[in-house]
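S.K.: When I checked Swiss-Prot for this same protein, it listed these features:
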type	residues	note
MUTAGEN	N13 to A	Disrupted ceramide binding; impaired negative regulation of SPT complex activity in the presence of ceramides; in the absence of ceramides, reduced affinity of SPT complex towards palmitoyl-CoA
MUTAGEN	V16 to R	Impaired negative regulation of SPT complex activity in the presence of ceramides
MUTAGEN	I22 to R	Impaired negative regulation of SPT complex activity in the presence of ceramides
MUTAGEN	F63 to P	Impaired negative regulation of SPT complex activity in the presence of ceramides
MUTAGEN	H85 to A	No effect on the negative regulation of SPT complex activity in the presence of ceramides
MUTAGEN	P137 to A	Increased protein levels; decreased ubiquitination; increased negative regulation of SPT complex activity
Amino acid sequence: MNVGTAHSEVNPNTRVMNSRGIWLSYVLAIGLLHIVLLSIPFVSVPVVWTLTNLIHNMGMYIFLHTVKGTPFETPDQGKARLLTHWEQMDYGVQFTASRKFLTITPIVLYFLTSFYTKYDQIHFVLNTVSLMSVLIPKLPQLHGVRIFGINKY
């Protein structure tokens, strides 16, 4: 028994998406967001799908690609301080199951949104820009890269 230790990870951010039930909880949260938006009166179904997609992608961008560091006191000598959550995930190993899941989820949501908005031009452009804003930072070539110095410190 380890007294005084809550986990064995140096940085718990690296393994959080591999926790039991996290993928199901994530999908259920997206579904709950969609149902809450559907319950708003006088909002059409295409607008609700677009809002679901935009809110999901905005949240994903903020939490995975903007916020840096870790909320825990880690013994890693501050190595995680300058890394986003996406860069910390799975110790930086590319193409893991969690990374694939978090890459495919916005794509599936984009396809659903495009279908239910009947490929309306305005919705299509908004959803495509939103999708690109969360897919481009996930590319392995952009690991640790700060474009134009944005979010460098």
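Every residue, even glycine, has its Cβ placed from backbone N, Cα and C.
Set these features in their place in the structure for me.
M.R.: Following the DSSP three-state reduction, the secondary structure of N13 (mutagenesis position) is helix. Cβ neighbour count for N13 (mutagenesis position): 22 (other Cβ atoms within 10 Å of its Cβ, all protein chains included).
I22 (mutagenesis position) falls within a helix when secondary structure is assigned with DSSP. In sequence order, V16 are the residues of the chain that are 6 or more apart from I22 (mutagenesis position) and have a CB within less than 8 Å of its CB.
Using a 10 Å radius centred on the Cβ of F63 (mutagenesis position) and all shown protein chains, the other Cβ atoms total 12.
According to DSSP, H85 (mutagenesis position) sits within a helical segment. A 10 Å cutoff on Cβ-Cβ distances gives H85 (mutagenesis position) a total of 20 other Cβ atoms nearby, all chains included.
According to DSSP, P137 (mutagenesis position) sits within a helical segment. A simple way to gauge crowding: the CB of P137 (mutagenesis position) has 20 other CB atoms within 10 angstroms, across all the protein chains here.
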S.K.: Indicate whether F63 (mutagenesis position) is helix, strand or coil by DSSP.
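M.R.: Looking at the DSSP assignment, F63 (mutagenesis position) belongs to a helix.
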S.K.: Considering Cα atoms only, can you say which of F63, H85, P137 is the nearest neighbour of N13 (mutagenesis position) among these mutagenesis positions?
M.R.: H85
